[in-house]
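This report refers to the structure that appears directly beneath it.
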Amino acid sequence: MGKSSKDKRDLYYRKAKEQGYRARSAFKLLQLNDQFHFLDDPNLKRVVDLCAAPGSWSQVLSRKLFDESPSSDKEDRKIVSVDLQPMSPIPHVTTLQADITHPKTLARILKLFGNEKADFVCSDGAPDVTGLHDLDEYVQQQLIMSALQLTACILKKGGTFVAKIFRGRDIDMLYSQLGYLFDKIVCAKPRSSRGTSLEAFIVCLGYNPPSNWTPKLDVNTSVDEFFQGCFLNKLCISDKLSHWNEEERNIAEFMACGSLQSFDSDATYHDLPSSVAGTSSSLDPVQSPTNPPYKKALELKRSGKLTRSV
């Protein structure tokens, strides 16, 4: 997060820096937790954050499980964050620079947990959006299915899975698929998520896979093959309409999260509210990007060697 006039245009952006979070997305998880309280469970011990970079959700998890928890027994608690991009260290968090679709990543997570299953898995990952909503929604659902495959292998029965989604035309397909694995599916929209965005979060409560299904992560296995035997692979969009039963579509409960007194994520605040820190100057970023794709371009620009096409 950089220094700019965005501090005034987006108060969640500013508040994140004031409170030491690396990104404004931290407030999305906090507001989801205010509604569902999945991080307030005293028995929550093993947590996985997928697609975690730059690490704001991992920061929330660290503070909830270690800094703010009233429990004195915190030795057994573990947080593992996974991302293809490198992440700067976070207290109480083990970071893995790894691919969530690879079996070796699964093995590394289970080893860190002592071969115990996770209580909670979350994913705030999203692809680089193109502006083509149908394409963005499709790619995002593929990312969710990849996260779900890993989650199915590491989440304990009764556990919770939270992931970012893009609400589009066929999102009820995803609701139906997740309904085969979880007792309750809720689509939640935090106040800190811009109302103009298709972004929302799927909250899956009570992991309850079929008793005769054993998930196995394999790089050579397709999504359909992975979910073979748990009925989820029955639901797919086919060009042949006769293969699709409209009655199988589910409508998930929709819930807005966050207090009505919260800031409007779509509003521009020219005068900072009194609840925001007194200074109106721009704040330094909490954590600079570790290896941004634009790093070389910045170096060339600062040295005056960046050429412009005519």
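Any Cβ shown, glycine's included, is placed from N, Cα and C.
Original residues only: the substitutions mentioned are not part of this model.
Residues near Lys164 (active site, proton acceptor) in space but far in sequence (CB under 8 A, at least 6 apart, same chain), listed by position: Ser123, Asp124, Gly125, Ala126, Gln140, Ile144, Glu199, Ala200, Phe201, Ile202. Taken from Swiss-Prot, the feature active site, proton acceptor applies to Lys164, supported by sequence analysis.
In the three-state DSSP scheme, Ser56 (S-adenosyl-L-methionine binding site) falls into the helix class. The S-adenosyl-L-methionine binding site annotation in Swiss-Prot covers Ser25, Gly55, Ser56, Trp57, Asp83, Asp99, Asp124.
What Swiss-Prot notes for the published mutagenesis of Ala23 to Pro is this: Decreases cell population growth.
Secondary structure from DSSP puts Arg24 (mutagenesis position) in coil. In Swiss-Prot, a mutagenesis experiment is listed as Arg24 to Pro or Ala, annotated with the note Decreases cell population growth.
The number of other Cβ atoms within 10 Å of the Cβ belonging to Ala26 (mutagenesis position), over all protein chains shown, comes to 25. For the published mutagenesis Ala26 to Glu, Swiss-Prot gives the following note: Decreases methylation of cytidine in tRNA(Phe).
Under the heading of mutagenesis, Swiss-Prot lists Ala26 to Glu or Pro and annotates it as follows: Severely decreases methylation of guanosine in tRNA(Phe). Decreases cell population growth.
The annotation that Swiss-Prot gives for the mutagenesis experiment Ala26 to Pro reads: Methylation of cytidine in tRNA(Phe) appears normal.
In sequence order, Asp124, Pro190, Ser192, Ser193, Phe201 are the residues of the chain that are 6 or more apart from Lys28 (mutagenesis position) and have a CB within less than 8 Å of its CB. Experimental mutagenesis is annotated in Swiss-Prot for Lys28 to Ala, with the remark: Decreases cell population growth.
Mapped onto three states, the DSSP output places Leu32 (mutagenesis position) in helix. Counting every protein chain shown, the number of other Cβ atoms lying within 10 Å of the Cβ of Leu32 (mutagenesis position) is 26. Here the residue is the original one, but Swiss-Prot notes a mutagenesis experiment at this spot, Leu32 to Pro: Severely decreases methylation of guanosine in tRNA(Phe). Methylation of cytidine in tRNA(Phe) appears normal.
Among the record's S-adenosyl-L-methionine binders, Ser25, Gly55, Ser56, Trp57, Asp83, Asp99, Asp124, no two C-alpha atoms are more than 22 Å apart, and one pair sits at exactly that spread.
Using a 10 Å radius centred on the Cβ of Asp99 (S-adenosyl-L-methionine binding site) and all shown protein chains, the other Cβ atoms total 15. Of the recorded residues, Leu32 (mutagenesis position) and Ala26 (mutagenesis position) place their C-alpha atoms 10 Å from one another.
Here Trp57 (S-adenosyl-L-methionine binding site) is compared against the mutagenesis positions Ala23, Arg24, Ala26, and the shortest C-alpha distance is to Ala26. Distance from the CA of Ala26 (mutagenesis position) to the CA of Gly55 (S-adenosyl-L-methionine binding site) is 9 Å.
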